[in-house]
Amino acid sequence: MDTLLKTPNKLDFFIPQFHGFERLCSNNPYHSRVRLGVKKRAIKIVSSVVSGSAALLDLVPETKKENLDFELPLYDTSKSQVVDLAIVGGGPAGLAVAQQVSEAGLSVCSIDPSPKLIWPNNYGVWVDEFEAMDLLDCLDTTWSGAVVYVDEGVKKDLSRPYGRVNRKQLKSKMLQKCITNGVKFHQSKVTNVVHEEANSTVVCSDGVKIQASVVLDATGFSRCLVQYDKPYNPGYQVAYGIVAEVDGHPFDVDKMVFMDWRDKHLDSYPELKERNSKIPTFLYAMPFSSNRIFLEETSLVARPGLRMEDIQERMAARLKHLGINVKRIEEDERCVIPMGGPLPVLPQRVVGIGGTAGMVHPSTGYMVARTLAAAPIVANAIVRYLGSPSSNSLRGDQLSAEVWRDLWPIERRRQREFFCFGMDILLKLDLDATRRFFDAFFDLQPHYWHGFLSSRLFLPELLVFGLSLFSHASNTSRLEIMTKGTVPLAKMINNLVQDRD
């Protein structure tokens, strides 16, 4: 969806990618059963779907990294200049903060191993989110609305425009503003940060050391600089997607497919259907034309996450059922997104934003629009506490504490706690229960489901949202929410009571 990553964290369930992709994984229970001996029909079914998945992978081209044609002003390593802000990571979050802090006249150094590389991620956003940030020119395709297929014969039309982010345009726009504002760049990885009373020293893999008043970790899910002090056990959203040229597809080109939970494509694959009934996946699709489309099979959230191989097999079966013949794949992506889990230590010396700061929506996996909207909050706090002469005494730990406080105020922490409660319920739902949940969810007034997906509802409205969802749910779904949500609800209430400013 909008937070897709090609370079995930090191996860025990993650299978090596294309070129060395392990098609029959020895620790996959499904394939173990095949080797131990099952009926010949089952072996043929397995062989059929695996060969379909393999055929799909055979169309994936060699990865070509594309760089933007910019002359980046480099950080002068010979001068040992102390910068106001050192940003580790050149993704959307890092560049957004760099752009806004430098606009206020502060010195900024952006550190990234590939600062001109076009982001590999496919980002999808609601158009109103980018419109609010004056970024409509960074959408290359928009759809008048979206559709959700809950089940065969149950379809929800969502009259909320959706867009695909033009990665090249967004990064070009941000880089140009950074260059104009005087941001300096250093091409390297960061291995460590050493803190002193007033400043910090960023240690790079090439031996360069950069001193800064504030260090911002915008590296995504690496969690290498920002510290955590609680067990990290998130749910995982896992997906496999392709931008493909096809003979045709059955979807309306004026609407994107937000979720397709139908499973008729698995009728011929009982093993896959059984697994999908327990931990379901859905199709997310952005049709650009009648013969070009982005297709992605997604596990919304699971713990542990589904294996990439499993998702690719389900996708191959779905495309075959839909009659979608893939002629050529322009690019593919394998996505692993940690969701939920604890927030980092608040406060701490290194400031974070985006995935490293726990900003992924725990119930949906959304992050891009939320992070870009948070960039001005972080930037304004840094400028306010660092750039004003009256704040000269505010340095080091005190300065970072104020920035963290602005990024994660109590109302945002309470909001996130509610979203984690939602994730904990989703983790317990099988396919039928998931369908019932989203059948009720998308029947809510648009204000509520819009606000939930875009992180615009805060605790008072979230309580109304929860009651409204419960009232729209079927009796079966209400019973499921009550029985499976009791422990997560108690956990949420306990965390809310303990969390005070």
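Glycine is no exception: its Cβ is also placed from the backbone N, Cα and C atoms.
Residues or ranges marked as NAD(+) binding site in Swiss-Prot: 85-113. Of all Cβ atoms in the protein chains displayed, 29 besides its own lie within 10 Å of the Cβ of V101 (NAD(+) binding site).
Recorded in Swiss-Prot as a mutagenesis result, G451 to E carries the remark: In szl1; slight reduction in plant growth, increased content of lutein, and decreased content of xanthophyll pigments (violaxanthin, antheraxanthin and zeaxanthin). When secondary structure is read from DSSP and collapsed to three states, G451 (mutagenesis position) falls in the helix class. Within 10 Å of the Cβ of G451 (mutagenesis position) there are 17 other Cβ atoms, across all protein chains.
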So among the binding-site residues G89, G105, P113, who's got the most Cβ atoms within 10 Å?
G89
Inter-residue C-alpha distance, L85 (NAD(+) binding site) and G451 (mutagenesis position) (nearest angstrom):
33
Taking V97, C109 as the binding-site residues to compare, which has the smallest set of other Cβ atoms within 10 Å?
C109
As a test of the contact definition, list every same-chain residue at least 6 positions from A93 (NAD(+) binding site) whose Cβ is closer than 8 Å to its Cβ.
A218, I353, G354, T371, L372, A374, A375
